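Feature annotation from Swiss-Prot assigns Ca(2+) 2 binding site to GLU170, GLU228, ASP259, MET260, ASP262, ASP295; the stated evidence is similarity to another entry. The Ca(2+) 3 binding site feature in Swiss-Prot is assigned to ASN261, ASN263, ASP293, ASN301, ASP353. The annotation domain 'Cadherin 1' is assigned in Swiss-Prot to 160-267. What Swiss-Prot lists as domain 'Cadherin 4' is 498-603. As a published mutagenesis entry, LEU740 to Pro appears in Swiss-Prot alongside the note: Decrease in PCDH8-binding; alone or when associated with G-741. Per Swiss-Prot, mutagenesis MET741 to Gly is noted as: Decrease in PCDH8-binding; when associated with P-740.
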Amino acid sequence: MCRIAGGPRTLLPLLAALLQASLEASGELALCKTGFPEDVYSAVLPKTVHEGQPLLNVKFSNCNRKRKVQYESSEPADFKVDEDGTVYAVRSFPLSAEQAKFLIYAQDKETQEKWQVAVNLSLEPSLTEEPMKEPHEIEEIVFPRQLAKHSGALQRQKRDWVIPPINLPENSRGPFPQELVRIRSDRDKNLSLRYSVTGPGADQPPTGIFIINPISGQLSVTKPLDRELIARFHLRAHAVDINGNQVENPIDIVINVIDMNDNRPEFLHQVWNGSVPEGSKPGTYVMTVTAIDADDPNALNGMLRYRILSQAPSTPSPNMFTINNETGDIITVAAGLDREKVQQYTLIIQATDMEGNPTYGLSNTATAVITVTDVNDNPPEFTAMTFYGEVPENRVDVIVANLTVTDKDQPHTPAWNAAYRISGGDPTGRFAILTDPNSNDGLVTVVKPIDFETNRMFVLTVAAENQVPLAKGIQHPPQSTATVSVTVIDVNENPYFAPNPKIIRQEEGLHAGTMLTTLTAQDPDRYMQQNIRYTKLSDPANWLKIDPVNGQITTIAVLDRESPNVKNNIYNATFLASDNGIPPMSGTGTLQIYLLDINDNAPQVLPQEAETCETPEPNSINITALDYDIDPNAGPFAFDLPLSPATIKRNWTITRLNGDFAQLNLKIKFLEAGIYEVPIVITDSGNPPKSNISILRVKVCQCDSNGDCTDVDRIVGAGLGTGTIIAILLCIIILLILVLMFVVWMKRRDKERQAKQLLIDPEDDVRDNILKYDEEGGGEEDQDYDLSQLQQPDTVEPDAIKPVGIRRLDERPIHAEPQYPVRSAAPHPGDIGDFINEGLKAADNDPTAPPYDSLLVFDYEGSGSTAGSLSSLNSSSSGGDQDYDYLNDWGPRFKKLADMYGGGDD
């Protein structure tokens with residue numbers, strides 16, 4: 001319970017009563033209260049308490065004020081309180097009922113303000129079942145008395161007693177239901193009351209844990225409790241009459257579940273991994289292991305202590321590490337961590353509750369794996385004091401020597417990787433050392449060409465060190481040194497020209513045979529006494545030759561600055577110098593001839609063609625000059641007209657505009673349209689000057705008002721060249737040949753088509769209403785024809801041959817016809833096909849011949865034919881019903897048919 005110093009003692013009793021009633025109705029204060037947050041602190045202890053044993057921890061709330069609070073116990077002979085609120089036993093003694101309850105006081109050192117809290121200590125339950133309490137031993141909780149009115153003011157009477165919380169150990173073995181307290185109202189003497197409890201654990205989940213006898217008010221627990229699930233139950237007790245009317249205000253009943261040490265500590269990880277650099281000093285932090293206990297952390301059951309059970313390996317000391325028993329921090333306690341000897345340590349860590357009490361505490365273990373990390377405590381060391389190598393001269397990017405070192409540090413780490421450098425013997429920087437990342441070897445490499453004639457041997461001083469500096473306190477030198485002897489091998493080198501290119505200045509127009517200069521190549525291998533010969537490699541204009549022995553260059557043609565092979569007045573030629581070494585080597589040199597201009601080109605008129613009108617007005621011709629020479633052998637130019645022929649100066653006049661341009665105009669008033677060649681004399685400014693008569697083709701044409709030639713004149717004036725005319729004629733001839741070939745091909749195709757039509761089966765020739773009677777159904781049933789009957793019979797007597805008369809095909813025959821009729825007028829071919837073909841040819845040759853020659857015999861259909869006689873087929877109508885006069889218009893071949901159908905009764 002807490003008391004506020006300087007409380008409102010001067011306030012009216014009514015205000016105090018109202019304020020206290022309001023606070024009790026709300027159940028809690030909204031503002032922070034200085035003091036103990038709990039009304040009662042409880043702990044479960046063994047029967048025997050040892051001296052110095054921590055019992056529990058009480059907390060004090062300062063409300064964020066910097067108060068200096070001093071604790072003291074109401075039983076100082078048995079208990080003391082530390083500054084952090086931990087309660088210790090002053091002496092060893094068996095815990096009795098008298099010592100199970102005491103008070104703890106907290107006093108502000110500055111204001112002397114004082115607070116107190118009750119402490120209840122409970123004995124651990126024995127393994128045997130607790131005996132049932134006698135009825136007279138059951139505690140009672142009586143409802144407080146109601147407020148009474150005195151003199152018009154409310155006044156609360158004192159309670160019979162303060163309702164303390166009920167402490168109930170977890171995991172109780174019963175028997176159940178186990179009686180706790182009896183709830184009673186002092187009005188049960190006059191009324192018949194009924195008691196009940198509400199809240200979590202009674203009528204709210206988890207329901208049925210606490211029950212009350214409605215008549216006697218006996219409150220009981222029905223099952224063992226588990227503090228790790230619910231540490232406190234808050235119930236409300238009610239008292240009503242038999243009609244259900246409330247008799248007493250509900251009272252709060254708090255049931256604290258007293259913690260039992262029923263949970264072992266559990267590590268957050270079964271295996272913990274940490275690391276520490278080798279060579280670390282004692283006290284170096286390594287890692288932290290953490291375990292948790294589900295029991296009450298404010299009681300001994302949840303207070304853990306750590307310790308190291310074992311260390312493997314145990315070298316160089318079995319106790320290389322220690323652990324803070326409260327925080328779990330692992331630190332080093334001994335020197336001598338060396339990764340090259342021991343790379344990893346394995347520790348077995350134990351966590352025990354009850355503050356590490358080995359007798360009562362529960363424990364658990366975990367593994368801590370500590371890796372010793374590498375530091376640079378071993379410098380690289382060369383495996384030899386001197387290394388040897390050789391390199392051909394003028395070679396670069398060649399590995400000369402391979403430097404090897406040893407390093408005991410962890411491979412492929414900055415403490416193991418070697419860095420090489422050349423500390424002496426290479427003032428010009430011709431060598432470099434690269435590090436092989438796999439083997440850590442140093443590769444001595446040539447980075448600049450070496451001349452054998454200048455340096456035949458190098459002695460290099462090299463050093464090797466790690467990428468990171470050595471760790472502090474290491475006695476070894478930070479680097480290792482060695483020497484490298486490099487021998488240079490002589491090789492045949494290329495001859496070279498100096499200078500290259502060689503530039504000379506000469507005037508153009510030099511005659512052939514003129515000696516220009518001498519190209520001389522140098523041989524770097526002066527100790528080999530080799531001969532050099534010269535050849536021409538590139539001479540675009542073929543103007544030069546070179547002496548193969550002494551390198552003299554002579555012209556073989558006239559040098560011309562205006563040649564297309566000369567660029568910017570410079571002519572380039574390339575020559576080759578070769579020695580007779582083994583193997584032979586060669587080098588190239590370039591000769592650049594800067595050609596000086598002379599006045600060797602006469603100027604020409606530009607443009608070479610122009611047009612003007614028939615009259616002097618309204619336009620004129622502007623001309624200029626083209627000279628391939630350069631100043632001072634070019635412009636300014638002089639323009640003039642020649643004296644002959646006389647018509648030139650009579651018809652034309654020229655006026656100089658400036659040094660580069662002149663103007664040509666008609667001198668006469670009218671010049672007939674046409675093309676005129678006007679010679680113009682142009683003179684340059686060379687010394688001596690050079691003149692030229694250049695022809696300007698001028699087209700004189702009719703002009704419009706704007707001074708432009710009309711289209712008619714342009715068309716008339718346009719001329720075709722001979723080549724163009726020949727090409728046009730060739731195209732016309734080829735076109736005519738193609739047309740002729742196409743006509744011949746068409747004629748030939750028509751003849752072939754006509755010949756094929758003569759052989760067309762009459763079945764395909766259907767004209768108007770001409771019917772075909774040679775088709776009698778789905779084909780002949782008898783396919784065994786006697787082809788000999790279709791041939792000319794030789795055994796028939798002449799008097800037996802009876803001519804066949806011409807008759808209508810749609811009329812029944814009047815008399816019986818012979819079975820095998822024979823054409824008497826037919827020749828005697830051996831096959832009926834030949835007979836038909838000959839008849840067709842005769843009809844084609846004689847257009848006036850009647851068509852009966854092509855009549856076929858249809859009355860023989862083979863032996864055994866089931867077809868009836870064709871004469872049995874009657875026409876559906878008489879011949880007079882139809883008009884067949886149009887058959888006369890079909891030509892001679894249908895004349896017979898026209899007579900048969902169009903001749904009436906005849």
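Even glycines carry a Cβ here, placed using N, Cα and C.
Distribution of Swiss-Prot features across the structure.
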residue: GLU170; record: Ca(2+) 2 binding site; contacts (Cβ under 8 Å, 6+ apart): PRO224, LEU225, ASP226, ARG227, GLU228, VAL257, ILE258, ASP259, MET260, ASP262
residue: ASN261; record: Ca(2+) 3 binding site; contacts (Cβ under 8 Å, 6+ apart): ASP295, LEU300, ASN301, ASP353, MET354, TYR360, GLY361, LEU362
residue: LEU740; record: mutagenesis position; contacts (Cβ under 8 Å, 6+ apart): none
residue: MET741; record: mutagenesis position; contacts (Cβ under 8 Å, 6+ apart): none
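Broken down by DSSP into helix, strand and coil, the domain 'Cadherin 4' (498-603) contains 0 helix, 48 strand, 58 coil.
Fewest Cβ neighbours within 10 Å among the binding-site residues ASN263, ASN301: that distinction goes to ASN263. Residues GLU170, GLU228, ASP259, MET260, ASP262, ASP295 make up the record's Ca(2+) 2 site, and a Cβ search at 8 Å around their centroid adds ASN171, ASP226, ARG227, VAL257, ASN261, ASN263, ALA294, ASP296, ASN301 from the same chain. There are 25 other Cβ atoms within 10 Å of the Cβ belonging to ASP295 (Ca(2+) 2 binding site). Secondary structure counts, DSSP: the domain 'Cadherin 1' (160-267) has 0 helix, 51 strand, 57 coil.
Listed in sequence order, ASN263, ARG264, PRO265, GLU266, ASN301, GLY302, LEU304, ASP353 are the same-chain residues six or more apart from ASP293 (Ca(2+) 3 binding site) with CB atoms under 8 A from its CB.
Cβ packing within 10 Å was compared across the binding-site residues ASP262, ASP353, and the lowest neighbour count falls to ASP262. The Cβ of GLU228 has fewer other Cβ atoms within 10 Å than any other of the binding-site residues GLU228, ASP259.
Residue density at MET260 (Ca(2+) 2 binding site): 21 other Cβ atoms are found within 10 A of its Cβ, drawing on all protein chains shown.
Mean pLDDT for the domain 'Cadherin 4' (498-603) in the predicted structure: 85.
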